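To start, the structure under review is shown below, and the notes come after it.
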Amino acid sequence: MRMAMSCGGRLVQRLDFSSSEEEDGLSNRINEAPQKGSPVSSWRTNNCPFPITPQRNERGLSPTQELSPSSDYSPDPSDKGVGGECPGTPLHYSTWKKLKLCDTPYTPKSLLYKTLPSPGSRVHCRGQRLLRFVAGTGAETEDPTLVNVNPFTPQSYRQTHFQPNGKRKERPEDDCSSDSQMKFTDKEHPAVFQSKRFVLRETNMESRYKTEFLEIEKIGAGEFGSVFKCVKRLDGCFYVIKRSKKPLAGSTDEQLALREVYAHAVLGHHPHVVRYYSAWAEDDHMIIQNEYCNGGSLQDLIMENNKKGQFVPEQELKEILLQVSMGLKYIHGSGLVHMDIKPSNIFICRKQTEVGEDESDGEDDVASASVLYKIGDLGHVTSILNPQVEEGDSRFLANEILQEDYRQLPKADIFALGLTIALAAGAAPLPCNEDGWHHIRKGNLPHIPQPLTPAFLALLKLLVHPDPATRPPATSLAKNSVLRRCVGKAAELQKQLNVEKFKTAMLERELQAAKLAQDECLDLPPVSGFSCRGRKRLVGAKNARSLSFTCGGY
C-alpha cells in the first residue's frame, strides 16, 4: 500500500506499508533520498540530523485535525525555527518511529492488533446468554444481604449454622467482581440477614416454566391457583406445577403463597408428604414444582366410589389412617401443624408393579403395600410455638380453633383426619354450618353406611372427641394396635422367617464342622494297625433274629 503525504501542494515523501514488514519498511524509507526542492532536501542541507515536524497544535487544533489531509491548515511560511532554518523542533528517532500519522489507513496487521482486547478490559457478549441474571430493585442491588428468612426454621438450627465461625475463605484477586459481594463482614453474616420486601418482583427473565417444562394437561384448580401435569424437558419425568391465579407481589396473599414454600423447604423429604422440588416467581406469580402422584387425590377416589355405589373397605381405611398419621407425626415432630387436612389434600401414589398371570393370586392388582398416601397442599401450615393460624375448610375445622384456643394445635389435624376417614368410608358430605356442624363438634360421627368393626369405629369416635386432650396424638396413632393388625401378619411372618434363617445358619455351621472333623480324621496315619473304619461296630451283628410270618385267611 503506497501513500503520498503532501505539504503545501508538493510531494514530500512516499510511504510504502506491508503487512509483514511494517516497521522495517518505515525505518528504511526514512533514510531514502528525497526529491530535489522538497522540504526534506532543505532539512538535510541545513544539517538537521532527523526529520523535523512543525510545531503541533499551535492553533488549538484537535489531535484528529493535525496534519490531516482533509484539514485546510497549512504551515505558515513565517514560522521558523532557530535561525529560520528548521521549522519546528527535532524528534528523537524512537519517537518518530512511534509517530502515528493522522487519518492514515491501518495496515492489516495493525487492524488485527486493535481488535484484540486489552488484558484489563472486559469483553461484553453480544449474543444471547445461556444464563441470564437479572438484578432486582435498586434497594436489593445496593444491599446484597437481603434474603428471605424462613419462619419455620428451628431457632436452634439458626443459632448453630448461621453464626460465623471466624474462618474466612479468601478468593483469588482475579475472580469476578460479583464474587466479592459474597464476602461479608461480622456485621453482615447471615444471622442478621433481613427479609426481602418484594420477593416476587425480582425475576423478570424468560419464562422458566415454558423453557424447562412441557405442559401435558390441567389436573386441578383451587384457591391458590391452577395445577398442571408437566414433563421436565431435561430428565423426562412427570411433575406437578402449581401456578397462582393472580399476581401476588405486594398483596395480602403473598405471605400465604410463601408459607407453603417455607414449609416444604423445612420438612424436606418424607414418604408420606408430597415431595417439594423447587419454587420461583414469574410476572409476580408464584410457581411451585412438586411431586406428581399418579393416583390422584383421596377426594377423586371418594367421588369415583360414589358414582359406582361402592365404599373404601375397612382394611384400606385403616391403611389410609395409618399412613396419614405417620405423615402427621413427621410434620408435628418438626414443630409444624398442617391445619387443612381433608380428602382433597391427601394424594395417592401407586407403584407400577407388573404381575404375571401365573403369579396373580386373585386379589386386587394393587395391594396396600404398593400404595402410598401422602399429605400435600401446605398453604395453611403454621408453627406450633408461634402460631399464625389461617383457618382452612370450615367443614373440617375443630371447635377450639374457632374459639381461638391454640394450646393444642396438633389435635386439630387429628380431628380433621377423623372426619376425612369417615367420608372415605361412605359418609355424606359434611355440613358447613348450622346444627349439623355443631352436632359433629359434640363428638358425633356422621352416619357411615358400611359396617365397621367396633374397635375401629371407637377409634374414629375418639379422633373427633370434643376435648382435644382426649384425642390421641399422631405418634400414638402410628402405633395403634387396631391399625397395626393389617400389617401384624406380615410382621409375624417376617419374624418367623428370621427364626428359620437363624436355624438354617446354625445347621450349616454344624455341617461344616462335621465335614472338617471327618477330613482331619482321614488325614491321620493309622495307629497299631487299626484304621478309623475299624472302630465302627454293628450292634446285634451276631445275635439271632426272630422272624414272624403272617398269612391272611389262615
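Placed from the backbone N, Cα and C atoms, the Cβ positions cover glycine too.
As written in Swiss-Prot, here are the features:
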ACT_SITE  Asp340  active site, proton acceptor
BINDING   Ile219, Gly220, Ala221, Gly222, Glu223, Phe224, Gly225, Ser226, Val227, Lys242  ATP binding site
BINDING   Asn345, Asp377  Mg(2+) binding site
DOMAIN    213-487  domain 'Protein kinase'
MUTAGEN   Ser38 to Ala  Strongly reduces the interaction with cdca3
MUTAGEN   Lys242 to Met  Dominant-negative mutant; reduces the level of cdk1 tyrosine phosphorylation and shortened the length of the cell cycle
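Within 10 Å of its Cβ, the residue among the binding-site residues Ile219, Ala221, Val227 with the fewest other Cβ atoms is Ala221. If you compare Cα positions, the residue listed as 'active site, proton acceptor' sits closest to Asp377 out of the binding-site residues Glu223, Gly225, Asp377. In terms of local Cβ density within 10 Å, Asp340 ranks first among the recorded positions Glu223, Asp340. Listed in sequence order, the residues Arg243 complete the 8 Å Cβ shell around the ATP site centroid, once Ile219, Gly220, Ala221, Gly222, Glu223, Phe224, Gly225, Ser226, Val227, Lys242 themselves are left out. Site extent for ATP: among the recorded binding residues Ile219, Gly220, Ala221, Gly222, Glu223, Phe224, Gly225, Ser226, Val227, Lys242, the largest C-alpha separation is 14 Å. Of all the binding-site residues given, namely Gly225, Asn345, the one with the smallest number of surrounding CB atoms inside 10 A is Gly225. Listed in sequence order, the recorded positions from Lys242, Asn345, Asp377 having a Cα within 10 Å of the Cα of Gly225 (ATP binding site) are Lys242. In this structure, the C-alpha atom of Val227 (ATP binding site) lies 11 angstrom from that of Asp377 (Mg(2+) binding site). Val227 (ATP binding site) falls within a strand segment according to DSSP.
A 10 Å radius around the C-alpha of Lys242 (mutagenesis position) takes in these binding-site residues out of Ala221, Glu223, Asn345, in sequence order: Ala221. Of all Cβ atoms in the protein chains displayed, 24 besides its own lie within 10 Å of the Cβ of Asp377 (Mg(2+) binding site). Lys242 (mutagenesis position) counts 22 other C-beta atoms within 10 Å of its own C-beta, drawing on all protein chains shown. When secondary structure is read from DSSP and collapsed to three states, Asn345 (Mg(2+) binding site) falls in the helix class. Distance between Cα atoms for Glu223 (ATP binding site) and Asn345 (Mg(2+) binding site): 12 Å, as a whole number.
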